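Below is one structure, written out as structure tokens; comments come after it.
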Amino acid sequence: METTSLQRKFPEWMSMQSQRCATEEKACVQKSVLEDNLPFLEFPGSIVYSYEASDCSFLSEDISMRLSDGDVVGFDMEWPPIYKPGKRSRVAVIQLCVSESKCYLFHISSMSVFPQGLKMLLENKSIKKAGVGIEGDQWKLLRDFDVKLESFVELTDVANEKLKCAETWSLNGLVKHVLGKQLLKDKSIRCSNWSNFPLTEDQKLYAATDAYAGLIIYQKLGNLGDTAQVFALNKAEENLPLEMKKQLNSISEEMRDLANRFPVTCRNLETLQRVPVILKSISENLCSLRKVICGPTNTETRLKPGSSFNLLSSEDSAAAGEKEKQIGKHSTFAKIKEEPWDPELDSLVKQEEVDVFRNQVKQEKGESENEIEDNLLREDMERTCVIPSISENELQDLEQQAKEEKYNDVSHQLSEHLSPNDDENDSSYIIESDEDLEMEMLKSLENLNSDVVEPTHSTWLEMGTNGRLPPEEEDGHGNEAIKEEQEEEDHLLPEPNAKQINCLKTYFGHSSFKPVQWKVIHSVLEERRDNVVVMATGYGKSLCFQYPPVYTGKIGIVISPLISLMEDQVLQLELSNVPACLLGSAQSKNILGDVKLGKYRVIYITPEFCSGNLDLLQQLDSSIGITLIAVDEAHCISEWGHDFRSSFRMLGSLKTALPLVPVIALSATASSSIREDIISCLNLKDPQITCTGFDRPNLYLEVGRKTGNILQDLKPFLVRKASSAWEFEGPTIIYCPSRKMTEQVTAELGKLNLACRTYHAGMKISERKDVHHRFLRDEIQCVVATVAFGMGINKADIRKVIHYGAPKEMESYYQEIGRAGRDGLQSSCHLLWAPADFNTSRNLLIEIHDEKFRLYKLKMMVKMEKYLHSSQCRRRIILSHFEDKCLQKASLDIMGTEKCCDNCRPRLNHCLTANNSEDASQDFGPQAFQLLSAVDILQEKFGIGIPILFLRGSNSQRLPDKYRGHRLFGAGKEQAESWWKTLSHHLIAEGFLVEVPKENKYIKTCSLTKKGRKWLGEASSQSPPSLLLQANEEMFPRKVLLPSSNPVSPETTQHSSNQNPAGLTTKQSNLERTHSYKVPEKVSSGTNIPKKSAVMPSPGTSSSPLEPAISAQELDARTGLYARLVEARQKHANKMDVPPAILATNKVLLDMAKMRPTTVENMKQIDGVSEGKAALLAPLLEVIKHFCQVTSVQTDLLSSAKPHKEQEKSQEMEKKDCSLPQSVAVTYTLFQEKKMPLHSIAENRLLPLTAAGMHLAQAVKAGYPLDMERAGLTPETWKIIMDVIRNPPINSDMYKVKLIRMLVPENLDTYLIHMAIEILQSGSDSRTQPPCDSSRKRRFPSSAESCESCKESKEAVTETKASSSESKRKLPEWFAKGNVPSADTGSSSSMAKTKKKGLFS
């Protein structure tokens, strides 16, 4: 087809391509000999590489604080090349070089929002930013991020002014002719994808060197006096050849003389090391000199000072145009590299300047326009990495777009970008969420796993295949299980010696290590082994990395992403006389000098500081010695974690730099996959993996529904003060899913005059620090926050955590509720949610293009939804996500009790079963068939809403009329729209449906996956179709439990007398309510902020469950003293300007109220009070002395002593009664009082049968009556166990429990063995059981006796086991006597004769 006549006329710059190709070789000029083999310029200092918005803002503020007005920083930017027409790329990296020893690289592309701190720095007019083509950078930043670069210094203008010329300088040209060096312009680095995470070492050095070059060129040009200094080398080349020859001859003679004098051996090692370095330098310079003298010259390229010339070679010209900023400065067409002929704002604004410059060049050099175009084109094309092909239609569109934008958009964009309200830009399309912690993980992972991934319709349809869906394990168990460490001592580990215990008590206030703590510490001190430590919040994982350096006297490095948490821990260590510091880029030289002198034991650093200062760590290890390196919050390393931080991925270099230093990775939430990722990323060598249980028994869990009225939802958690004002019962955090919601909740609570503040990542750092500071010091009682708050808070007395909106996954939810009750006292966690809360999460999931990661996040969200809908024990659901199916003993004492969760409390009170119908699988086959068929009938063109309208027979105009005649139209009208939407969510989660995003991220269509289409085909032949799904309350409604009126203390709810657990008096049941009181308001000048509510837990219940009951007088004394201690601590903390909880935790105050020490030495006996803390808490001793003097109560009640008046009463109580732990008491009551079968109790309380049986064995040990037959201890079972115990090899040694278990048949439960042993041990003092005689038969009690004994046992429990013989249970003869003939021992008289002293008294 002939197209010549129809071929449109191309612009001149494009039609010259063929001419350029033909003359390219001839046009190539040779570089000046002065530029041959110039040494490369490299940045010699440390590079700080930051990839998180919060860290970037923090570092930027540090830079602003350290720099003075008028200071200059080297500035540069990088962005990836674009290979498609019409596309544009955003700035990926911003470089700031503040000195010759420090350069900051901010990887903006890994951040979801532009860091506020960096924006303030770039817009700071008092700090100058120097670079080449920097004006183009200004427009680029303005266009990409709405950031206006202020006080920029164009080095081209400075150089032309100083050198008295009018040159078009590139950065490389300035480096060559000002510094006598050259930049390494490797195309593979320069044109690499700067958005990919992480940057390579070559990319880092390249980027840092560019910014460094800008800084030192500015400094060099500032010191120049005139042009002669720059061109002295050129004049020497022309005028001093004879002098140079003389110098060469002289140097050669000196070299020969040195060679003759050189000794055969070097006595000094330093000499031996330095000589090769000097010789290498001389050799390199000699080689360069040879090329300069012997190399060819070209008169056309010889430098002529003072004339208008181009100092750049062709290669340099390419380097000069490597970025859009230089292209925008010097040429319109150099935009080809990023956007082929895309007339952006910067190029349009600079067009006029380019034209003026071209005319000036033509006038000066007399060149024709074609020659100018040719030269410029040659430079532009050499700058370009890839020349894309442009079609005819695309060219027309682009040119038309250029004409329209040039005249219509420039002024509009200028006025918009320069608006003074740009900080308050409201972009309605932005999802209201905490971007710093929500989107960074998604974007960083996208860059980490793949390059550019194009989402296509077919790709999304492939995501729902059978093998790729998240597996659904029963009860949430599966590969993510973690077995917890047993709390028993590891007998293979040596006990800590006296010196180690003394160090522990002196600096940390504890008298012993917890077993898992000692396991980790011993591994570090003795084995020098890497460790992965997963410990529940509040267990004490910080001691694992703080103790070793204190004990060894060396240094411990702690890496944490949380600045505020590190500051609090440094303060806490300093209060205990442990020298510690936070080392960052903004630290003074004095602190760094003290670090090098070994004056600090624990040094906290950020991941960015660590990666940029490995040489400092190596220096510290060689000079002082590093005991360990701890990586706190290590789950941030894993891309699968809920709080992925890309900066942690760079910490793998630690083991390379310091291979002999043990590394400890610590986290409170890490499943098996996350642990493996941690080990891999940190390059740990054969690490010891230690995991404790995840249970937090002091946390009460509750879930409720939002009503839409914020005050109505939150008022149940508030209490009225005496002044009729409202307040929370203790410090409270309210988590909201978006910034907008935090502000709404704060505004509503403000109507009640509550002392609450907002906290989210959109606030300035100074504002966030103020909220954090005031919350720690109890100046505000409540913080309404996004997930940006809390992870770095060191406040142990948070009593309540409320989620006003559904969390996205179990890990983050566990982490957030874990901030409550770290002092070990009772706290509560409440979650109020609505189904719409998951809509934003689903939209975010759709945007994830990595299939594996998307399905993983979907699986996590589905687990969270099941948790919210479930009627099972919420504690069990959470723990089953982290732990193994056994759910070890840490959970047994609380699970299933009224202190556990909102599901256990009503089930316990009303004897309900745990397996309610909505948690069971239901057959939704017919409905699923209808919904999938509707999606297929509508040709997968709509979202899920239209198929639901179709099934419900809606008359909505959104449904096309042509579908209304289909036989399925209206087939599902019996179900509500919300029901169908819930079913669709289940089908999406199970992989039958998939939502496919369109161009607009809020528009998505619903399509069948391969799995869904296969099932639909198979179901069409079934009648009816079957599909089992787990129903929830949306699909199987049940009564919703609203938040309790006093949810903070579920144990305070008064139950009727018949519901009290055995052994617990009414007075004991109501201790929480009795000791809950409010501290007087804190006096504050100018504010009316209420003092935090000090909720006093029962002092009796805080200790061992077996602690004897205390008198009312003692309880009153403890309560009153505790209140005064809280108030005194607050005043003392205010004077010291430290958080009260850091000065002394509530638990310490409770112990002080019980022990009432009056001397510093006695105060040291309290657990958690170190020597340093004891001295600081001395003012509290006066409060104790004054209170005890006024109330006449005894003081200095150390752990070995008891109140004198209660000692005899306590001893008497121990003889009569021994209280049961609450969980044991609940099991005993249900079994003995309510006659529930043991297997039903175990099922109802979600306990293993053996655990429930062991509860009964403990009741037997405590002396409580028990129906042995119903418990399973039948005469036959008793005989089998007794035969094993009394015969060899046991020989009645009841301490050989393990051997007994081996010899007893496996079908007998272990608890029956323990029960039999307890019976024997309780009666061993009053009778001797003869060996079993198989010819004799024991008589089992009759049913009448059993009924009588049950009745008597009930009375015994109610009366708390009165000591009279009338209330004692009548024992069966087969327990009381071992060898009575069954035929002749039926009379009641013989029974009376065999009756002995009660076994259960």
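Quick reminder: no glycine exception, Cβ is built from N, Cα and C everywhere.
Counting only same-chain residues six or more apart in sequence, the Cβ atoms lying under 8 angstroms from the Cβ of Gly538 (ATP binding site) belong to Arg696, Ala796, Gly818, Gly821, Arg822, Asp823, Gly824. Residues or ranges marked as ATP binding site by Swiss-Prot on the basis of sequence analysis: Met535, Ala536, Thr537, Gly538, Tyr539, Gly540, Lys541, Ser542.
Per Swiss-Prot, the feature domain 'Helicase ATP-binding' maps to 522-688.
Annotation comment: Swiss-Prot describes 713-866 as domain 'Helicase C-terminal', evidence class sequence analysis.
According to Swiss-Prot, the domain 'HRDC' annotation covers 1115-1194.
Of all Cβ atoms in the protein chains displayed, 18 besides its own lie within 10 Å of the Cβ of Lys185 (mutagenesis position). In Swiss-Prot, a published mutagenesis experiment is listed as Lys185 to Ala, annotated Loss of exonuclease activity.
When Cβ atoms from all protein chains are considered, those within 10 Å of Arg190 (mutagenesis position) total 22, not counting its own. In Swiss-Prot, a mutagenesis experiment is listed as Arg190 to Ala, annotated with the note Strongly reduced exonuclease activity.
Swiss-Prot lists Tyr206 to Phe among its mutagenesis entries, and the accompanying note reads: Loss of exonuclease activity. The Cβ of Tyr206 (mutagenesis position) lies under 8 Å from the Cβ of Leu184, Asp186, Ile189, Arg190, each on the same chain and at least six residues away in sequence. DSSP assigns Tyr206 (mutagenesis position) to a helix.
Secondary structure from DSSP puts Lys185 (mutagenesis position) in coil.
Counting only same-chain residues six or more apart in sequence, the Cβ atoms lying under 8 angstroms from the Cβ of Met535 (ATP binding site) belong to Val516, Lys541, Cys544, Leu666, Ala668, Thr690, Cys691, Thr692.
Arg190 (mutagenesis position) falls within a helical segment according to DSSP. Sequence-ordered, the extra residues of this chain that approach the ATP site, with Cβ no more than 8 Å from the Cβ center of Met535, Ala536, Thr537, Gly538, Tyr539, Gly540, Lys541, Ser542, are Ala668, Thr692. Mapped onto DSSP classes, the domain 'HRDC' (1115-1194) shows 60 helix, 0 strand, 20 coil.
The 10 Å shell around the Cβ of Ala536 (ATP binding site) contains 21 further Cβ atoms across the protein chains shown.
When Cβ atoms from all protein chains are considered, those within 10 Å of Tyr539 (ATP binding site) total 20, not counting its own. In three-state terms derived from DSSP, Ser542 (ATP binding site) belongs to a helical segment. Ala536 (ATP binding site) and Lys185 (mutagenesis position) have their C-alpha atoms 51 Å apart, to the nearest angstrom. With respect to their backbone Cα atoms, Thr537 (ATP binding site) and Lys185 (mutagenesis position) stand 51 Å from each other. Long-range neighbours of Ser542 (ATP binding site) (same chain, six or more residues apart, CB within less than 8 Å of its CB): Gln569, Asp632. When Cβ neighbours within 10 Å are tallied across all protein chains shown, the highest count among the binding-site residues Thr537, Gly540, Lys541 belongs to Lys541.
The two recorded residues Tyr539 (ATP binding site) and Lys185 (mutagenesis position) have their Cα atoms spaced 54 Å from each other.
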